[in-house]
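Database features (Swiss-Prot):
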type	residues	note
BINDING	ARG23, GLU110, ASP254, ASN255, ASP384, LEU385, ASN386, TYR387, ARG388, LYS423	substrate binding site
BINDING	ASP254, ASN255, ASP292	Mn(2+) binding site
MUTAGEN	TYR114 to Ala	Strongly reduces catalytic activity
MUTAGEN	ASN192 to Ala	Abolishes catalytic activity
MUTAGEN	ASP254 to Ala	Abolishes catalytic activity
MUTAGEN	ASN255 to Ala	Abolishes catalytic activity
MUTAGEN	SER291 to Ala	Strongly reduces catalytic activity
Amino acid sequence: MTIPGRFMTIDKGTFGEYTASTRWPIIIQNAIDDLSKHQETEKSNGTKFEQGEVIKKELKEFRQEIIDRVPLRPFTEEEIKIANVPLSFNEYLKKHPEVNWGAVEWLFSEVYLYRRVNVLFQRQCEWAKFDIFNRLKQSTFESSFYGVVELALRYENLLPQLREMKQNPGNEIDDILKVLFKEFIEISLWGNATDLSLLTNATLEDIKSIQGAKARAASESKIVVNDTEKAWEVLTKARADANSREIRVDFVLDNSGFELYADLMLAAFLLQSGLATKCIFHAKDIPYMVSDVMLKDFDILVHDLRDREFFPSGEPSTKESRALDLFAGEMEKFVSSGKIEFREDSFWTTELDYWNLDANETKYHGSILHKDLQKSNLVIFKGDLNYRKLTGDRKWPRTTKWETAIGPLATNGITSLSLRTCKADVQVALPEGLDAKLSQEWEKENPGRGSWWCCSGKWAVICFCSGIHK
């Protein structure tokens with residue numbers, strides 16, 4: 001089998017080319033603007049304000065580098081030391097000294113960009129712990145208010161029923177749990193507050209109704225690959241075989257805000273229903289991809305749920321406030337009891353794809369994570385960037401089998417589920433003819449960009465792999 005090359009920023013007509021030429025300069029400009037706004041609150045701290053001016057100047061210069069398509073430079077020894085930059089970046093640039101912003105692997109350059117931005121803040125002691133993307137994370141979560149409240153109310157309503165079902169297992173109960181499992185998976189998949197129609201039927205009778213089945217069928221129509229059933233089988237088998245042993249589910253996280261909230265909601269469902277006994281969340285160690293989850297973002301989210309100025313749901317006695325407080329309290333209990341655990345690792349913010357989650361990758365924690373994730377019953381990889389790293393961000397034919405596209409992960413003992421709303425050029429595992437059909441459909445509204453249907457966020461995939469050599 002010939003392994004195809006990766007998507008490049010020079011590939012004409014691709015979303016990667018558009019990202020490098022248009023989106024990245026905008027992202028850096030937004031960071032400059034947000035830094036300026038934050039500086040207004042720091043004027044009394046002269047040192048911090050002046051250091052902010054230095055960062056702002058350097059961000060402007062960096063933005064111009066991207067626009068001018070200058071060569072990507074290695075990190076200096078000082079930068080590596082100050083910001084704990086993994087040496088993998090310089091190793092790549094040593095092998096590819098000719099690359100510039102307009103002609104480089106998209107995956108490498110995008111990850112490199114966020115490392116460069118982080119270095120600028122780490123150099124200035126007053127700003128070393130500052131998350132330049134935090135304001136945007138917060139404002140986006142705040143705008144999800146109605147979805148957050150609705151999901152909290154649904155969870156509160158389901159909680160006693162879940163506990164009852166856990167105490168009285170059986171085939172009929174499993175049928176209901178299976179429906180709920182699919183719905184919580186989909187909420188986590190889409191990761192936004194516009195898809196909560198899934199849980200509008202919250203009673204067990206409604207879930208079993210014809211109307212409920214129709215709503216689910218409609219919601220699944222945009223999921224072009226759907227292996228949810230296989231994940232369900234893995235967890236129910238683990239539950240049957242458990243005999244008091246741990247049932248572990250890992251989440252390799254994507255976005256903070258509502259998506260993290262939805263991921264926590266899925267974890268709470270798994271724990272309350274007995275489909276899992278422990279959930280481990282893997283976060284990023286630096287501000288990354290604008291909205292990715294860092295360890296601090298969990299505490300911020302729980303605080304936001306209780307903050308009646310952030311989420312103005314009325315007096316503490318209102319049902320909305322009670323539901324938000326209940327879920328915040330549930331999360332704290334799960335964390336304090338060890339049922340939910342958060343971890344971070346620099347591997348997730350290197351440019352290395354997940355073919356390096358392997359016993360042979362001994363330099364950047366790939367082997368350590370591989371050994372650990374083998375202990376998990378199911379590893380859920382969230383979002384588009386994780387999908388790109390799973391597939392190597394390569395130019396696979398779109399009908400390529402999932403097991404082929406994820407390389408060593410297909411057989412190295414990690415049971416995985418990728419939940420991805422499609423926002424990049426790479427796409428695999430499609431049945432014959434579907435790519436042409438969707439390209440034609442997207443072309444009608446977006447002339448010349450039919451193949452971008454898989455970059456639009458309008459479709460999604462749920463891809464499972466047992467990790468077992470067949």
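Yeah, the Cβs are placed from backbone N, Cα and C, and that goes for glycine too.
Here the features listed in Swiss-Prot are painted onto the structure.
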| residue | record | contacts (Cβ under 8 Å, 6+ apart) |
| --- | --- | --- |
| ARG23 | substrate binding site | none |
| TYR114 | mutagenesis position | ILE286, PRO287, TYR288, MET289, THR349 |
| ASP254 | mutagenesis position | GLY191, ASP292, VAL293, LYS382, GLY383, ASP384, LEU385, ASN386 |
| ASN255 | mutagenesis position | GLY191, SER291, ASP292, VAL293, LYS382, GLY383 |
| ARG388 | substrate binding site | LEU107, ASP353, ALA424, VAL426 |
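Residues ASP254, ASN255, ASP292 make up the record's Mn(2+) site, and a Cβ search at 8 Å around their centroid adds LEU253, SER256, GLU259, LEU260, MET289, SER291, VAL293, LYS382, GLY383, LEU385 from the same chain.
Following the DSSP three-state reduction, the secondary structure of ARG388 (substrate binding site) is helix. Here the binding-site residues are ASP292, ASP384, and the one whose Cβ sees the fewest other Cβ atoms within 10 Å is ASP384. The Cβ neighbour count for ASN386 (substrate binding site), using a 10 Å radius and every protein chain shown, is 21. A 10 Å cutoff on Cβ-Cβ distances gives SER291 (mutagenesis position) a total of 20 other Cβ atoms nearby, all chains included. In this structure, ARG23 (substrate binding site) is part of a helix by DSSP. In the three-state DSSP reading, ASP254 (mutagenesis position) counts as coil.
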